[in-house]
Amino acid sequence: MGCSQSSNVKDFKTRRSKFTNGNNYGKSGNNKNSEDLAINPGMYVRKKEGKIGESYFKVRKLGSGAYGEVLLCREKHGHGEKAIKVIKKSQFDKMKYSITNKIECDDKIHEEIYNEISLLKSLDHPNIIKLFDVFEDKKYFYLVTEFYEGGELFEQIINRHKFDECDAANIMKQILSGICYLHKHNIVHRDIKPENILLENKHSLLNIKIVDFGLSSFFSKDNKLRDRLGTAYYIAPEVLRKKYNEKCDVWSCGVILYILLCGYPPFGGQNDQDIIKKVEKGKYYFDFNDWKNISEEAKELIKLMLTYDYNKRITAKEALNSKWIKKYANNINKSDQKTLCGALSNMRKFEGSQKLAQAAILFIGSKLTTLEERKELTDIFKKLDKNGDGQLDKKELIEGYNILRSFKNELGELKNVEEEVDNILKEVDFDKNGYIEYSEFISVCMDKQILFSEERLRDAFNLFDTDKSGKITKEELANLFGLTSISEQMWNEVLGEADKNKDNMIDFDEFVNMMHKICDNKSS
(Lines of atoms letter the chains of each structure in order from A and count residues from 1; the text may use other names and numbers.)
(Lines give C-alpha, C1' and ligand atoms only; values in the text may rest on other atoms or scores of the structure.)
Protein backbone atom coordinates (compact mmCIF):
# COMPACT_ATOMS: atom_id res chain seq x y z
CA MET A 1 0.00 0.00 0.00
CA GLY A 2 2.92 2.30 -0.62
CA CYS A 3 4.50 1.79 2.83
CA SER A 4 7.65 -0.10 3.69
CA GLN A 5 6.15 -2.13 6.52
CA SER A 6 9.20 -4.37 6.95
CA SER A 7 11.38 -1.35 7.69
CA ASN A 8 8.74 -0.14 10.13
CA VAL A 9 8.96 -3.45 12.01
CA LYS A 10 12.76 -3.45 12.17
CA ASP A 11 12.96 0.20 13.14
CA PHE A 12 10.25 -0.11 15.80
CA LYS A 13 11.96 -3.06 17.48
CA THR A 14 15.33 -1.35 17.76
CA ARG A 15 14.27 2.16 18.73
CA ARG A 16 12.44 3.73 21.65
CA SER A 17 12.45 7.26 20.26
CA LYS A 18 11.85 9.96 22.83
CA PHE A 19 10.33 13.19 21.56
CA THR A 20 11.82 15.66 24.03
CA ASN A 21 11.07 19.36 24.54
CA GLY A 22 11.51 19.96 27.07
CA ASN A 23 -4.80 17.15 46.57
CA ASN A 24 -5.29 18.68 48.74
CA TYR A 25 -7.05 15.97 50.82
CA GLY A 26 -8.04 17.74 53.96
CA LYS A 27 -9.84 20.90 54.91
CA SER A 28 -8.35 23.60 57.02
CA GLY A 29 -10.52 25.42 59.43
CA ASN A 30 -13.94 24.96 60.90
CA ASN A 31 -14.79 21.28 60.73
CA LYS A 32 -17.79 20.72 62.98
CA ASN A 33 -18.05 16.93 63.13
CA SER A 34 -16.35 13.75 62.01
CA GLU A 35 -18.54 13.49 58.92
CA ASP A 36 -16.44 16.34 57.48
CA LEU A 37 -13.32 14.16 57.46
CA ALA A 38 -12.46 13.01 53.94
CA ILE A 39 -10.77 9.60 53.88
CA ASN A 40 -8.87 8.37 50.81
CA PRO A 41 -5.57 6.56 50.04
CA GLY A 42 -3.80 9.76 49.04
CA MET A 43 -3.77 11.02 52.62
CA TYR A 44 -1.23 8.33 53.55
CA VAL A 45 1.39 9.45 51.03
CA ARG A 46 3.59 12.00 52.74
CA LYS A 47 7.22 12.95 52.34
CA LYS A 48 9.09 10.66 54.71
CA GLU A 49 11.68 11.93 57.14
CA GLY A 50 15.12 10.32 57.23
CA LYS A 51 17.26 8.63 54.60
CA ILE A 52 15.67 6.18 52.19
CA GLY A 53 18.41 3.66 53.02
CA GLU A 54 16.98 3.39 56.51
CA SER A 55 13.75 1.96 55.06
CA TYR A 56 14.80 0.15 51.86
CA PHE A 57 17.83 -1.62 50.44
CA LYS A 58 18.62 -1.98 46.75
CA VAL A 59 18.20 -5.35 45.03
CA ARG A 60 18.95 -4.41 41.43
CA LYS A 61 18.44 -1.79 38.75
CA LEU A 62 15.26 -2.20 36.70
CA GLY A 63 15.81 0.53 34.12
CA SER A 64 16.51 4.17 33.45
CA GLY A 65 14.70 7.12 31.94
CA ALA A 66 15.11 10.76 31.02
CA TYR A 67 15.52 12.01 34.59
CA GLY A 68 16.89 9.05 36.54
CA GLU A 69 16.61 5.33 37.15
CA VAL A 70 14.21 2.78 38.59
CA LEU A 71 15.43 0.35 41.25
CA LEU A 72 14.00 -2.84 42.67
CA CYS A 73 14.23 -2.48 46.43
CA ARG A 74 13.17 -4.51 49.43
CA GLU A 75 11.75 -3.08 52.62
CA LYS A 76 13.93 -3.56 55.68
CA HIS A 77 10.88 -4.04 57.87
CA GLY A 78 7.93 -5.61 56.28
CA HIS A 79 5.99 -5.80 53.11
CA GLY A 80 8.02 -7.13 50.25
CA GLU A 81 9.53 -5.58 47.15
CA LYS A 82 8.91 -2.11 45.75
CA ALA A 83 9.99 -0.20 42.66
CA ILE A 84 11.70 3.09 43.49
CA LYS A 85 11.94 5.82 40.88
CA VAL A 86 15.13 7.75 41.64
CA ILE A 87 15.02 11.21 40.09
CA LYS A 88 18.31 13.08 39.92
CA LYS A 89 17.64 16.79 40.28
CA SER A 90 20.65 17.79 38.19
CA GLN A 91 19.41 15.75 35.22
CA PHE A 92 16.60 18.16 34.48
CA ASP A 93 17.21 20.24 31.38
CA LYS A 94 17.11 23.63 33.05
CA MET A 95 17.60 25.41 29.74
CA LYS A 96 14.18 24.35 28.46
CA TYR A 97 12.53 26.62 30.99
CA SER A 98 14.46 29.71 29.76
CA ILE A 99 15.00 30.69 33.39
CA THR A 100 18.26 32.27 34.45
CA ASN A 101 17.52 32.61 38.13
CA LYS A 102 18.59 29.38 39.85
CA ILE A 103 15.96 29.60 42.58
CA GLU A 104 13.16 30.01 40.03
CA CYS A 105 14.61 27.14 37.99
CA ASP A 106 14.78 24.86 41.01
CA ASP A 107 11.20 25.78 41.81
CA LYS A 108 10.16 24.77 38.28
CA ILE A 109 11.98 21.44 38.60
CA HIS A 110 10.35 20.75 41.93
CA GLU A 111 6.98 21.71 40.46
CA GLU A 112 7.23 18.92 37.86
CA ILE A 113 8.13 16.32 40.47
CA TYR A 114 5.47 17.46 42.89
CA ASN A 115 3.01 17.38 39.99
CA GLU A 116 3.73 13.67 39.46
CA ILE A 117 3.47 13.02 43.20
CA SER A 118 0.21 14.94 43.44
CA LEU A 119 -1.27 13.04 40.51
CA LEU A 120 -0.24 9.62 41.79
CA LYS A 121 -1.55 10.38 45.27
CA SER A 122 -4.97 11.21 43.88
CA LEU A 123 -5.39 8.06 41.75
CA ASP A 124 -7.11 4.88 42.92
CA HIS A 125 -7.63 2.41 40.09
CA PRO A 126 -6.66 -1.26 39.61
CA ASN A 127 -4.77 -0.46 36.39
CA ILE A 128 -2.84 2.59 37.61
CA ILE A 129 0.41 2.27 39.55
CA LYS A 130 0.13 2.90 43.29
CA LEU A 131 2.41 5.34 45.13
CA PHE A 132 3.49 4.36 48.66
CA ASP A 133 6.20 6.71 49.93
CA VAL A 134 8.15 9.80 48.91
CA PHE A 135 11.68 10.68 50.03
CA GLU A 136 13.88 13.63 49.13
CA ASP A 137 17.49 14.58 49.77
CA LYS A 138 19.83 17.22 48.32
CA LYS A 139 20.44 15.33 45.07
CA TYR A 140 17.43 13.09 44.51
CA PHE A 141 13.70 12.54 44.77
CA TYR A 142 12.59 8.95 45.49
CA LEU A 143 9.10 7.75 44.55
CA VAL A 144 8.27 4.36 46.07
CA THR A 145 5.66 2.45 44.04
CA GLU A 146 4.31 -1.04 43.42
CA PHE A 147 6.68 -3.49 41.75
CA TYR A 148 5.34 -5.41 38.77
CA GLU A 149 7.73 -8.22 37.87
CA GLY A 150 6.29 -8.86 34.40
CA GLY A 151 8.17 -5.97 32.83
CA GLU A 152 6.95 -3.67 30.07
CA LEU A 153 4.28 -4.40 27.48
CA PHE A 154 6.92 -3.27 24.97
CA GLU A 155 9.00 -6.36 25.80
CA GLN A 156 5.99 -8.62 25.26
CA ILE A 157 5.39 -7.04 21.85
CA ILE A 158 9.00 -7.67 20.86
CA ASN A 159 8.88 -11.29 22.06
CA ARG A 160 5.44 -12.18 20.68
CA HIS A 161 5.49 -9.88 17.63
CA LYS A 162 1.69 -9.63 17.66
CA PHE A 163 -1.30 -10.72 19.74
CA ASP A 164 -4.53 -12.48 18.92
CA GLU A 165 -7.67 -10.36 19.18
CA CYS A 166 -8.75 -11.79 22.52
CA ASP A 167 -5.44 -10.91 24.21
CA ALA A 168 -5.28 -7.53 22.47
CA ALA A 169 -8.81 -6.69 23.62
CA ASN A 170 -8.00 -7.70 27.20
CA ILE A 171 -4.95 -5.43 27.20
CA MET A 172 -6.80 -2.52 25.61
CA LYS A 173 -9.75 -2.82 27.97
CA GLN A 174 -7.44 -2.37 30.95
CA ILE A 175 -5.53 0.53 29.39
CA LEU A 176 -8.75 2.26 28.33
CA SER A 177 -10.28 1.71 31.75
CA GLY A 178 -7.31 3.49 33.32
CA ILE A 179 -7.47 6.29 30.74
CA CYS A 180 -11.22 6.63 31.18
CA TYR A 181 -10.69 7.02 34.93
CA LEU A 182 -7.99 9.65 34.37
CA HIS A 183 -10.13 11.65 31.97
CA LYS A 184 -13.13 11.47 34.30
CA HIS A 185 -10.89 13.14 36.90
CA ASN A 186 -9.68 15.76 34.40
CA ILE A 187 -6.21 14.26 34.01
CA VAL A 188 -4.50 13.65 30.66
CA HIS A 189 -1.51 11.28 30.70
CA ARG A 190 0.20 12.56 27.51
CA ASP A 191 2.73 9.72 27.25
CA ILE A 192 0.77 6.49 26.79
CA LYS A 193 3.04 3.90 25.16
CA PRO A 194 3.94 0.20 25.68
CA GLU A 195 7.01 1.19 27.71
CA ASN A 196 4.67 2.82 30.24
CA ILE A 197 2.44 -0.24 30.59
CA LEU A 198 3.67 -2.85 33.10
CA LEU A 199 2.56 -6.47 33.51
CA GLU A 200 2.02 -8.18 36.86
CA ASN A 201 3.98 -11.18 35.57
CA LYS A 202 5.37 -12.38 32.26
CA HIS A 203 2.86 -15.19 31.93
CA SER A 204 -0.38 -13.24 32.31
CA LEU A 205 -2.04 -10.25 30.68
CA LEU A 206 -4.84 -10.10 33.24
CA ASN A 207 -3.37 -7.34 35.39
CA ILE A 208 -1.48 -4.41 33.92
CA LYS A 209 -0.52 -0.99 35.27
CA ILE A 210 -0.16 2.41 33.64
CA VAL A 211 2.97 4.16 34.93
CA ASP A 212 5.07 7.32 34.49
CA PHE A 213 2.91 10.35 35.15
CA GLY A 214 5.75 12.84 34.75
CA LEU A 215 4.15 14.43 31.67
CA SER A 216 0.59 14.28 32.97
CA SER A 217 -1.48 17.37 33.53
CA PHE A 218 -4.86 18.44 34.82
CA PHE A 219 -7.15 19.83 32.14
CA SER A 220 -10.49 21.58 31.86
CA LYS A 221 -13.05 21.17 29.10
CA ASP A 222 -12.73 24.83 28.17
CA ASN A 223 -8.95 25.10 27.88
CA LYS A 224 -6.71 23.38 25.35
CA LEU A 225 -3.30 22.03 26.38
CA ARG A 226 -0.33 23.58 24.60
CA ASP A 227 2.88 21.81 25.71
CA ARG A 228 4.52 19.67 23.02
CA LEU A 229 5.22 16.49 24.95
CA GLY A 230 5.04 12.77 24.26
CA THR A 231 6.82 10.03 22.28
CA ALA A 232 7.12 10.15 18.48
CA TYR A 233 5.44 6.83 17.56
CA TYR A 234 2.43 7.54 19.78
CA ILE A 235 2.13 11.33 19.72
CA ALA A 236 -1.13 12.72 18.32
CA PRO A 237 -0.94 15.20 15.41
CA GLU A 238 -2.73 17.91 17.38
CA VAL A 239 -0.03 17.69 20.08
CA LEU A 240 2.54 18.60 17.42
CA ARG A 241 0.41 21.67 16.69
CA LYS A 242 0.38 22.45 20.44
CA LYS A 243 -3.39 22.65 20.64
CA TYR A 244 -5.04 19.53 21.99
CA ASN A 245 -7.15 17.97 24.73
CA GLU A 246 -7.42 14.67 26.61
CA LYS A 247 -8.20 12.76 23.39
CA CYS A 248 -4.48 12.75 22.59
CA ASP A 249 -4.42 9.74 24.94
CA VAL A 250 -7.05 8.00 22.80
CA TRP A 251 -4.85 8.46 19.72
CA SER A 252 -1.93 6.88 21.59
CA CYS A 253 -4.17 3.95 22.55
CA GLY A 254 -5.15 3.56 18.90
CA VAL A 255 -1.49 3.32 17.93
CA ILE A 256 -0.91 0.69 20.62
CA LEU A 257 -3.88 -1.37 19.42
CA TYR A 258 -2.60 -1.21 15.84
CA ILE A 259 0.81 -2.47 17.02
CA LEU A 260 -0.70 -5.26 19.15
CA LEU A 261 -2.59 -6.69 16.18
CA CYS A 262 0.09 -6.49 13.47
CA GLY A 263 3.43 -6.05 15.25
CA TYR A 264 4.52 -2.67 13.88
CA PRO A 265 3.37 0.97 14.27
CA PRO A 266 1.05 2.78 11.86
CA PHE A 267 3.52 5.65 11.56
CA GLY A 268 7.09 4.44 11.11
CA GLY A 269 10.39 5.95 10.07
CA GLN A 270 14.17 5.90 10.42
CA ASN A 271 14.17 8.67 13.01
CA ASP A 272 11.88 10.93 15.00
CA GLN A 273 11.70 13.45 12.18
CA ASP A 274 10.48 10.84 9.67
CA ILE A 275 7.91 9.50 12.11
CA ILE A 276 6.60 12.93 13.00
CA LYS A 277 6.18 13.88 9.34
CA LYS A 278 3.92 10.85 8.89
CA VAL A 279 2.01 11.58 12.09
CA GLU A 280 1.43 15.15 10.89
CA LYS A 281 -0.22 13.76 7.75
CA GLY A 282 -2.15 11.15 9.73
CA LYS A 283 -2.19 8.62 6.88
CA TYR A 284 -1.88 4.92 7.73
CA TYR A 285 -2.83 1.62 6.07
CA PHE A 286 -4.07 -1.87 6.84
CA ASP A 287 -1.73 -4.00 4.75
CA PHE A 288 -3.82 -6.84 3.31
CA ASN A 289 -1.41 -9.65 4.18
CA ASP A 290 -1.03 -8.49 7.77
CA TRP A 291 -4.65 -7.59 8.41
CA LYS A 292 -6.67 -10.07 6.37
CA ASN A 293 -7.46 -12.20 9.43
CA ILE A 294 -8.27 -9.27 11.73
CA SER A 295 -11.96 -8.55 12.34
CA GLU A 296 -13.68 -5.51 10.89
CA GLU A 297 -14.75 -4.51 14.42
CA ALA A 298 -11.10 -4.24 15.49
CA LYS A 299 -10.15 -2.20 12.43
CA GLU A 300 -13.16 0.05 12.89
CA LEU A 301 -12.16 0.79 16.47
CA ILE A 302 -8.64 1.70 15.33
CA LYS A 303 -10.09 4.06 12.72
CA LEU A 304 -12.23 5.76 15.34
CA MET A 305 -9.30 6.12 17.74
CA LEU A 306 -6.96 7.40 15.01
CA THR A 307 -9.44 9.95 13.67
CA TYR A 308 -7.28 12.90 12.64
CA ASP A 309 -9.63 15.63 13.88
CA TYR A 310 -9.67 15.19 17.65
CA ASN A 311 -13.04 16.92 17.86
CA LYS A 312 -14.48 13.98 15.88
CA ARG A 313 -12.35 11.31 17.59
CA ILE A 314 -14.13 9.00 20.04
CA THR A 315 -13.59 9.36 23.77
CA ALA A 316 -11.87 6.79 25.97
CA LYS A 317 -15.27 5.89 27.41
CA GLU A 318 -16.74 5.31 23.95
CA ALA A 319 -13.75 3.16 22.97
CA LEU A 320 -14.13 1.15 26.17
CA ASN A 321 -17.77 0.48 25.32
CA SER A 322 -17.12 -0.44 21.68
CA LYS A 323 -18.52 -3.68 20.26
CA TRP A 324 -15.05 -5.15 19.83
CA ILE A 325 -13.97 -4.57 23.45
CA LYS A 326 -17.27 -5.88 24.81
CA LYS A 327 -17.04 -8.96 22.58
CA TYR A 328 -14.05 -10.20 24.57
CA ALA A 329 -15.05 -8.86 28.00
CA ASN A 330 -14.51 -11.08 31.03
CA ASN A 331 -17.84 -11.34 32.81
CA ILE A 332 -18.66 -12.82 36.21
CA ASN A 333 -19.28 -16.56 35.93
CA LYS A 334 -20.20 -19.42 38.25
CA SER A 335 -16.61 -19.87 39.43
CA ASP A 336 -16.65 -16.28 40.78
CA GLN A 337 -19.72 -16.89 42.94
CA LYS A 338 -17.88 -17.50 46.23
CA THR A 339 -15.69 -14.38 45.93
CA LEU A 340 -18.60 -12.18 44.81
CA CYS A 341 -20.83 -13.46 47.59
CA GLY A 342 -18.11 -12.88 50.19
CA ALA A 343 -17.44 -9.36 48.91
CA LEU A 344 -21.08 -8.28 48.95
CA SER A 345 -21.63 -9.94 52.32
CA ASN A 346 -18.65 -8.13 53.88
CA MET A 347 -19.82 -4.79 52.51
CA ARG A 348 -23.33 -5.41 53.86
CA LYS A 349 -22.01 -6.09 57.35
CA PHE A 350 -19.44 -3.31 57.53
CA GLU A 351 -20.09 -0.60 60.13
CA GLY A 352 -18.27 2.51 58.96
CA SER A 353 -19.23 5.21 61.42
CA GLN A 354 -15.86 5.26 63.24
CA LYS A 355 -13.66 7.56 61.15
CA LEU A 356 -10.37 6.52 62.75
CA ALA A 357 -11.14 2.86 62.07
CA GLN A 358 -12.15 3.74 58.49
CA ALA A 359 -8.81 5.46 57.96
CA ALA A 360 -6.91 2.52 59.46
CA ILE A 361 -8.68 -0.20 57.47
CA LEU A 362 -8.23 1.79 54.23
CA PHE A 363 -4.52 2.18 54.99
CA ILE A 364 -4.10 -1.55 55.60
CA GLY A 365 -6.14 -2.58 52.57
CA SER A 366 -4.59 -0.12 50.13
CA LYS A 367 -0.98 0.02 51.32
CA LEU A 368 -0.11 -3.17 53.20
CA THR A 369 -1.83 -6.00 51.32
CA THR A 370 0.01 -7.90 48.59
CA LEU A 371 -0.90 -8.34 44.92
CA GLU A 372 -1.65 -12.00 45.59
CA GLU A 373 -3.96 -11.16 48.49
CA ARG A 374 -5.84 -8.64 46.34
CA LYS A 375 -5.94 -10.77 43.20
CA GLU A 376 -9.41 -12.37 43.43
CA LEU A 377 -11.11 -9.23 44.74
CA THR A 378 -9.43 -7.11 42.06
CA ASP A 379 -10.78 -9.46 39.41
CA ILE A 380 -14.31 -9.23 40.86
CA PHE A 381 -14.07 -5.44 41.11
CA LYS A 382 -13.15 -5.14 37.44
CA LYS A 383 -15.94 -7.49 36.40
CA LEU A 384 -18.51 -5.59 38.47
CA ASP A 385 -17.27 -2.32 36.96
CA LYS A 386 -19.34 -2.70 33.80
CA ASN A 387 -18.68 0.78 32.40
CA GLY A 388 -14.95 0.46 33.14
CA ASP A 389 -14.55 3.81 34.88
CA GLY A 390 -12.71 2.32 37.86
CA GLN A 391 -15.53 2.99 40.34
CA LEU A 392 -18.62 1.03 41.40
CA ASP A 393 -21.90 2.90 41.30
CA LYS A 394 -25.30 1.96 42.66
CA LYS A 395 -26.42 0.32 39.42
CA GLU A 396 -23.31 -1.88 39.23
CA LEU A 397 -23.70 -3.00 42.86
CA ILE A 398 -27.34 -3.92 42.26
CA GLU A 399 -26.24 -5.90 39.21
CA GLY A 400 -23.89 -7.86 41.50
CA TYR A 401 -26.88 -8.99 43.54
CA ASN A 402 -28.79 -9.83 40.36
CA ILE A 403 -25.92 -12.03 39.21
CA LEU A 404 -26.04 -13.94 42.50
CA ARG A 405 -29.78 -14.35 42.02
CA SER A 406 -29.14 -15.91 38.62
CA PHE A 407 -26.81 -18.38 40.37
CA LYS A 408 -29.61 -19.24 42.85
CA ASN A 409 -27.47 -17.82 45.67
CA GLU A 410 -29.48 -16.90 48.77
CA LEU A 411 -27.79 -13.49 49.03
CA GLY A 412 -29.24 -12.64 45.65
CA GLU A 413 -32.74 -13.40 46.91
CA LEU A 414 -32.88 -10.41 49.26
CA LYS A 415 -36.16 -8.53 48.91
CA ASN A 416 -34.75 -5.06 49.54
CA VAL A 417 -31.63 -5.05 47.33
CA GLU A 418 -31.82 -1.34 46.52
CA GLU A 419 -32.04 -0.48 50.21
CA GLU A 420 -29.07 -2.77 50.93
CA VAL A 421 -27.01 -1.05 48.24
CA ASP A 422 -27.91 2.39 49.56
CA ASN A 423 -26.66 1.29 52.97
CA ILE A 424 -23.44 -0.10 51.46
CA LEU A 425 -22.76 3.24 49.79
CA LYS A 426 -23.44 5.04 53.06
CA GLU A 427 -20.99 2.88 55.04
CA VAL A 428 -18.27 1.99 52.52
CA ASP A 429 -18.04 5.19 50.49
CA PHE A 430 -15.39 6.70 52.78
CA ASP A 431 -14.73 9.81 50.68
CA LYS A 432 -18.46 10.43 50.12
CA ASN A 433 -18.20 10.87 46.35
CA GLY A 434 -21.13 8.57 45.57
CA TYR A 435 -19.03 5.61 44.41
CA ILE A 436 -17.16 2.66 45.87
CA GLU A 437 -13.52 3.24 44.93
CA TYR A 438 -11.09 0.40 44.26
CA SER A 439 -9.25 0.68 47.59
CA GLU A 440 -12.50 1.05 49.54
CA PHE A 441 -13.74 -2.17 47.93
CA ILE A 442 -10.53 -4.10 48.63
CA SER A 443 -10.26 -2.89 52.23
CA VAL A 444 -13.82 -3.67 53.25
CA CYS A 445 -14.25 -6.90 51.29
CA MET A 446 -11.02 -8.61 52.28
CA ASP A 447 -10.96 -11.32 54.93
CA LYS A 448 -10.22 -9.69 58.28
CA GLN A 449 -7.88 -12.56 59.17
CA ILE A 450 -5.65 -11.24 56.38
CA LEU A 451 -6.12 -7.58 57.23
CA PHE A 452 -5.78 -7.72 60.99
CA SER A 453 -2.48 -9.43 61.67
CA GLU A 454 -0.71 -7.88 64.67
CA GLU A 455 2.05 -6.57 62.39
CA ARG A 456 -0.41 -4.77 60.12
CA LEU A 457 -2.40 -3.34 63.00
CA ARG A 458 0.86 -2.07 64.50
CA ASP A 459 1.83 -0.45 61.19
CA ALA A 460 -1.57 1.23 60.99
CA PHE A 461 -1.29 2.48 64.57
CA ASN A 462 2.18 3.87 63.86
CA LEU A 463 0.76 5.79 60.90
CA PHE A 464 -1.26 7.88 63.36
CA ASP A 465 1.21 7.85 66.26
CA THR A 466 3.77 10.02 64.50
CA ASP A 467 5.71 11.00 67.62
CA LYS A 468 6.03 7.34 68.69
CA SER A 469 4.61 8.09 72.13
CA GLY A 470 2.37 5.03 72.10
CA LYS A 471 -0.74 7.24 72.03
CA ILE A 472 -2.78 8.77 69.21
CA THR A 473 -3.50 12.41 70.03
CA LYS A 474 -5.89 14.99 68.66
CA GLU A 475 -3.01 16.89 67.04
CA GLU A 476 -1.71 13.78 65.28
CA LEU A 477 -5.12 13.04 63.82
CA ALA A 478 -5.46 16.64 62.61
CA ASN A 479 -2.10 16.30 60.86
CA LEU A 480 -3.11 13.07 59.11
CA PHE A 481 -6.30 14.60 57.77
CA GLY A 482 -4.53 17.76 56.66
CA LEU A 483 -6.39 19.95 59.15
CA THR A 484 -5.06 22.95 61.01
CA SER A 485 -7.02 21.85 64.05
CA ILE A 486 -9.81 19.55 65.23
CA SER A 487 -12.73 20.75 67.27
CA GLU A 488 -13.47 19.14 70.64
CA GLN A 489 -16.78 17.89 69.24
CA MET A 490 -15.07 16.16 66.33
CA TRP A 491 -12.34 14.67 68.53
CA ASN A 492 -14.91 13.31 70.97
CA GLU A 493 -16.75 11.70 68.03
CA VAL A 494 -13.51 10.12 66.82
CA LEU A 495 -12.65 8.87 70.29
CA GLY A 496 -16.11 7.42 70.71
CA GLU A 497 -16.00 4.26 72.75
CA ALA A 498 -12.36 3.54 71.82
CA ASP A 499 -10.92 5.59 74.69
CA LYS A 500 -11.62 3.06 77.43
CA ASN A 501 -9.39 4.65 80.09
CA LYS A 502 -10.75 8.16 79.36
CA ASP A 503 -7.33 9.82 79.02
CA ASN A 504 -8.44 11.64 75.83
CA MET A 505 -5.99 9.59 73.73
CA ILE A 506 -5.98 6.16 72.09
CA ASP A 507 -3.30 3.58 72.92
CA PHE A 508 -2.50 0.46 70.91
CA ASP A 509 -4.76 -1.91 72.85
CA GLU A 510 -7.68 0.51 72.51
CA PHE A 511 -6.90 0.84 68.80
CA VAL A 512 -6.91 -2.94 68.27
CA ASN A 513 -10.21 -3.32 70.14
CA MET A 514 -11.73 -0.56 68.02
CA MET A 515 -10.60 -2.23 64.79
CA HIS A 516 -12.04 -5.61 65.72
CA LYS A 517 -15.29 -4.02 66.85
CA ILE A 518 -15.87 -2.17 63.58
CA CYS A 519 -15.46 -5.43 61.70
CA ASP A 520 -16.89 -7.92 64.21
CA ASN A 521 -19.77 -8.55 61.87
CA LYS A 522 -17.57 -9.14 58.84
CA SER A 523 -17.32 -12.68 57.58
CA SER A 524 -13.86 -14.07 58.22
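Every residue gets a Cβ built from N, Cα and C, even glycine.
Small disclaimer: the values here were computed from a predicted structure and weren't measured.
Under the heading active site, proton acceptor, Swiss-Prot lists Asp191. Residues or ranges marked as Ca(2+) 1 binding site in Swiss-Prot (evidence: sequence analysis): Asp385, Asn387, Asp389, Gln391, Glu396. The feature Ca(2+) 3 binding site is assigned by Swiss-Prot to Asp465, Asp467, Ser469, Lys471, Glu476. The Ca(2+) 4 binding site annotation in Swiss-Prot covers Asp499, Asn501, Asp503, Met505, Glu510 and is backed by sequence analysis. According to Swiss-Prot, the mutagenesis experiment Phe154 to Ala carries the annotation: Severe loss of catalytic activity. Quoting Swiss-Prot on the mutagenesis of Glu155 to Ala: No effect on catalytic activity. Asp191 to Asn appears in Swiss-Prot as a mutagenesis experiment; the accompanying note says: Loss of catalytic activity. Record note (Swiss-Prot), mutagenesis Ser335 to Ala: Loss of phosphorylation. Loss of catalytic activity. The unchanged residue is displayed. Quoted from Swiss-Prot, the note on the mutagenesis of Met347 to Ala is: Severe loss of catalytic activity. One entry in Swiss-Prot concerns the mutagenesis experiment Ser353 to Ala. Its note says: No effect on catalytic activity.
In this structure the alpha carbons, written CA, of Asn387 (Ca(2+) 1 binding site) and Ser469 (Ca(2+) 3 binding site) are 47 Å apart. Cα of Asp385 (Ca(2+) 1 binding site) to Cα of Asp503 (Ca(2+) 4 binding site): a distance of 45 Å. Apart from Asp385, Asn387, Asp389, Gln391, Glu396, the residues listed for Ca(2+) 1, the same chain places the Cβ atoms of Leu384, Lys386, Gly388, Gly390, Leu392, Asp393, Tyr435 within 8 Å of the centroid of those Cβ atoms. Here Glu155 (mutagenesis position) is compared against the recorded positions Ser353, Asp465, Asp503, and the shortest C-alpha distance is to Asp465.
The two recorded residues, Met505 (Ca(2+) 4 binding site) and Asp465 (Ca(2+) 3 binding site), show a Cα separation of 11 Å. In this structure, Lys471 (Ca(2+) 3 binding site) is part of a beta strand by DSSP. Classification of Glu510 (Ca(2+) 4 binding site) by DSSP places it within a helix.
Cβ proximity to the Ca(2+) 3 site centre (mean Cβ of Asp465, Asp467, Ser469, Lys471, Glu476, cutoff 8 Å) flags the following additional same-chain residues: Phe464, Thr466, Lys468, Gly470, Ile472, Thr473, Met505.
The two recorded residues, Asp389 (Ca(2+) 1 binding site) and Asp499 (Ca(2+) 4 binding site), have Cα atoms 40 Å apart. Using a 10 Å Cβ-Cβ cutoff, Asn501 (Ca(2+) 4 binding site) registers 10 neighbours.
In this structure, the recorded positions Ser335, Ser353, Asn387, Gln391 were compared by how many other Cβ atoms lie within 10 Å of their Cβ, and the smallest count belongs to Ser335.
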